[in-house]
Each structure stands twice: as structure tokens, then as C-alpha cells.
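K.L.:
Before anything else, here's the structure in question.
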Amino acid sequence: MIDNLIKRTPEINRLLENKRVTGVVTFVNPYSYYKIKEYNKISQLDYIYIDGILLLKLFNFVNGTKIKRHSFDYSSIAKTVFNYSIQNKMKIGLIGSKDYEIEQAVKNIRKKHPGIDISYFHSGYFSSLEEKSSVIDSVIKKSDIIICGLGTPAQEELALDIKIKSNEHLIFTCGGFFTQTASRADFYYPWIKRYNLMWLQRIVLYKHVRKRFFIDYPKFIVRFISENLMKIFTRSN
């Protein structure tokens, strides 16, 4: 199911051509691909993009597709989504990261996008189910576009909880975007984006990314290739 969802997800500009588009938009990389594939609510997700050059190249090779990379950050679609919200006078709600990180991220986003209407924001931590429910009710009431950054699968779970209560919102997951944007308004250096080396900058800065890159990613490569040997063999013949 995950591969079909990826294949039928339109590029972001095409998706946003529909001013009334709603649903949950999420992203997969070598770390999260199998987490989402085995997620028991995957059928409730509406759009899945590939974030990560490694997975992108493997996926396109195995499936004979020409899918492009999409990620919710300033190397990819974040600017597009924020500008879309400004042009269409839509309110933005943000949920994720720690209190001080989301507050600083909001400041940096507002500085980078004059005119943006961030009408609600909250950390990704909830003291109780009652608080989580209250946050969901508030972000639904105050926002048109909602962006959740809690890591996989917590962010997908939150996005679907929001969707269950309201099917009138466009909901994106964004991974570590708020944490990154709290440190720099445009987290990735220009030359990093130019050469698609976002993974390298994250490896240098974050210990958990180094673990994923050197331990989890090799496991992913072996599993992905072994599970798709028949497709690879068929394509080569």
C-alpha cells in the first residue's frame, strides 16, 4: 500500500492547485519507510512523499518511476506551503518540539514570511490525554493548515487524530523542522541545498541522525533490496 500511495501523490504544486485540498500529508525516508509501511492506520493517510535522496533513488530504480524529493523544510516545500497560506489568507497552526523551540521557530518563520498568519502553536508534549484533546480542538478551531512535528509515528498519529475530528484541514507532518528552524531561520546552508547534502549537515549536528545513518540505513538498504529483488530482476530483463 505504501508504494501505491507514494506513486499517486502529486507534486506539491499540483496538490496545492486545489484550493480546497484537505487530508494528511506525510513523508518517508529510510528510517521511517517501514515504520509507516507497517503502521496500522496507513490506509487513513492521504499523501506520502519521499524525503531523502537514498530512498528516492532506490524507489525510482525499483519501480521505474521519476518521483521527485519532497521534504517539509526550506530545502524543499516549506516555503511553498507558507506562501500558499499567505496568498490564500489561510491560518497556520503548529504543533511540535519543546516549548522554547516552537516559540523560536515561530519567531523565525514570521520574520522570514511577513504576512504569515500563525494563529496557534503548541509544543509536542502533552501532560495528559485531556490536554492533547484540548490542543487538537484549539488548533482545529484556529487554523486552516496544520503542521505537526513530533517524529514518526507520533506525528502521523496526531495528524490522524486531528483528521478524525475535522476533515476540513490540510495537515502536514514535518519531522524535525521546528527544532531546525529554531536554531536558524533557514537551517540548511545554500551550498548544502545546492548539492543535496542535507543528510551530511544533519549527521554533523545530530547524534541520533548519525545512529540512523550508520546503523539503521544499512539495514534498510539490505531489507529494501531483498524485498524488491523480483522487481529489480524483471526491470533488468
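Each Cβ is built from the backbone N, Cα and C atoms, and glycine gets one as well.
Sequence unchanged from the original; the noted substitutions are absent.
The feature active site, nucleophile is assigned by Swiss-Prot to Glu101, with sequence analysis given as support. Experimental mutagenesis is annotated in Swiss-Prot for Asp99 to Ala, with the remark: Does not affect catalytic activity. Quoting Swiss-Prot on the mutagenesis of Glu101 to Ala: Abolishes catalytic activity. Where Swiss-Prot documents Glu103 to Ala as a mutagenesis experiment, the accompanying text is: Does not affect catalytic activity. What Swiss-Prot says about the mutagenesis result for Arg210 to Ala is this: Does not affect catalytic activity. Experimental mutagenesis is annotated in Swiss-Prot for Lys211 to Ala, with the remark: Abolishes catalytic activity.
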K.L.:
Measuring Cα to Cα, tell me the gap between Asp99 (mutagenesis position) and Lys211 (mutagenesis position) in whole angstrom.
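P.N.:
That separation, Cα to Cα, works out to 26 Å.
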K.L.:
Would you mind listing, in sequence order, the residues at least six apart from Glu103 (mutagenesis position) in the same chain with a Cβ closer than 8 Å to its Cβ?
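P.N.:
Once residues fewer than 6 apart are set aside, Glu103 (mutagenesis position) is near Phe121.
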K.L.:
Tally every other Cβ atom lying within 10 Å of the Cβ atom of Arg210 (mutagenesis position).
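P.N.:
Cβ-Cβ neighbours of Arg210 (mutagenesis position) within 10 Å number 13.
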K.L.:
Judged by the number of other CB atoms within 10 angstroms, which among Asp99, Glu101 is the least packed of the mutagenesis positions?
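P.N.:
Counting other Cβ atoms within 10 Å of each of the mutagenesis positions Asp99, Glu101, the minimum falls on Asp99.
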K.L.:
Through the lens of DSSP with three states only, how would you label Glu101 (mutagenesis position)?
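P.N.:
DSSP call for Glu101 (mutagenesis position): helix.
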K.L.:
Mind giving me a neighbour count for Lys211 (mutagenesis position)? Other Cβ atoms within 10 Å of its Cβ, every protein chain shown.
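P.N.:
By my count, 13.
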K.L.:
To the nearest Å, how far is the Cα of Glu101 (mutagenesis position) from the Cα of Arg210 (mutagenesis position)?
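P.N.:
Cα of Glu101 (mutagenesis position) to Cα of Arg210 (mutagenesis position) measures 22 Å after rounding.
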